[in-house]
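Record features (Swiss-Prot):
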ACT_SITE  C151  active site, nucleophile
BINDING   R12, I13, D34, S120, N316  NAD(+) binding site
BINDING   S150, C151, T152, T181, R198, T211, G212, R234  D-glyceraldehyde 3-phosphate binding site
MUTAGEN   C151 to S  Loss of dehydrogenase activity
MUTAGEN   H178 to N  Loss of dehydrogenase activity
Amino acid sequence: MAVKVAINGFGRIGRLAFRRIQEVEGLEVVAVNDLTDDDMLAHLLKYDTMQGRFTGEVEVVDGGFRVNGKEVKSFSEPDASKLPWKDLNIDVVLECTGFYTDKDKAQAHIEAGAKKVLISAPATGDLKTIVFNTNHQELDGSETVVSGASCTTNSLAPVAKVLNDDFGLVEGLMTTIHAYTGDQNTQDAPHRKGDKRRARAAAENIIPNSTGAAKAIGKVIPEIDGKLDGGAQRVPVATGSLTELTVVLEKQDVTVEQVNEAMKNASNESFGYTEDEIVSSDVVGMTYGSLFDATQTRVMSVGDRQLVKVAAWYDNEMSYTAQLVRTLAYLAELSK
């Protein structure tokens, strides 16, 4: 029997997760909840500027959608605790609104009858933060609410883990060269949160911004908690981003070849490896959570320490979504 999934929040991540779930055997989206009307949601599901047209058939019907012949119920309920998850026998809610980002708030879905909640954002409080194929083995099935971290943390985590496991990570700085997102203005205008830089035209500027990925990494890899810091530079591309990580290593005399070999050996469905001279548009639609770029590895000795700089690509939309769906499937499997 398929795992019944509900998506709360049908924005960029919610819609792309819906698409991705259609390709995963054993998962079925049976309901979505969003305050936008069904006609608009169906249109945005079918057509996507960056990720291309949805290959399935989408039709608006009474009470929701029909997608590839299967009914998906639609709701417009602002209070998650009032959603009919019990009646629909929902196994996992994929929480994509950005509002239910701590355990207490996300608990509203459990009160409504869902068995599990996966938050598509960094979460506050005492929650497990999961980057699939980095620390998903921490899950034991007893969890009711789990965080899927951020797109940048999913890019950073496997790289940082290899450096720490193989060479010893002393400390470091990371920068995400990140595509602009919906929380930036397309034209210069006051920003809704008062951010002067995000108030500027996203497609015309390199915009310094903050990122919580360097700090959040400690929730994924406790051994390096507090060892990383960093920031973001939002750039004029709609999707396709790059994480650069510069670290001091414990091990001495490390070579570029050794670093690249370690990354290649660690590659899997979530963590790719390439020696091709790619650019950001080449990773749009990619399902690796992180793609290590061996051509950008640099090594330098500083006194008796080894300084290493590495880089990994990610589609901040689809890479992250693919990771979320892997975690969702694993979380559901543990509950059977």
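Glycine too: its Cβ is placed from the backbone N, Cα and C atoms.
Sequence unchanged from the original; the noted substitutions are absent.
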Exercise. Between T181 (D-glyceraldehyde 3-phosphate binding site) and N316 (NAD(+) binding site), what is the CA-CA distance rounded to a whole number of Å?
Worked result: 9
Seminar exercise, completed: Students should find that the Cα atoms of C151 (mutagenesis position) and N316 (NAD(+) binding site) sit apart, in Å rounded to an integer, by 5
Exercise. Given the binding-site residues S150, T152, T181, T211, N316, which one's Cβ is surrounded by the fewest other Cβ atoms within 10 Å?
Worked result: T181
For this session: Please list residues from the chain of D34 (NAD(+) binding site) whose Cβ is under 8 angstroms from its Cβ, counting only those at least six apart in sequence.
Result: N8, G9, F10, G11, G14, L41, S74, F75, S76
Problem set entry | Lowest local Cβ density among I13, C151, which the record lists as recorded positions, within 10 Å | I13
For this session: Measuring Cα to Cα, tell me the gap between T152 (D-glyceraldehyde 3-phosphate binding site) and S120 (NAD(+) binding site) in whole angstrom.
Result: 12
Exercise. When the Cα-Cα distance from R234 (D-glyceraldehyde 3-phosphate binding site) is computed for each of the recorded positions R12, I13, S120, H178, which gives the smallest value?
Worked result: H178
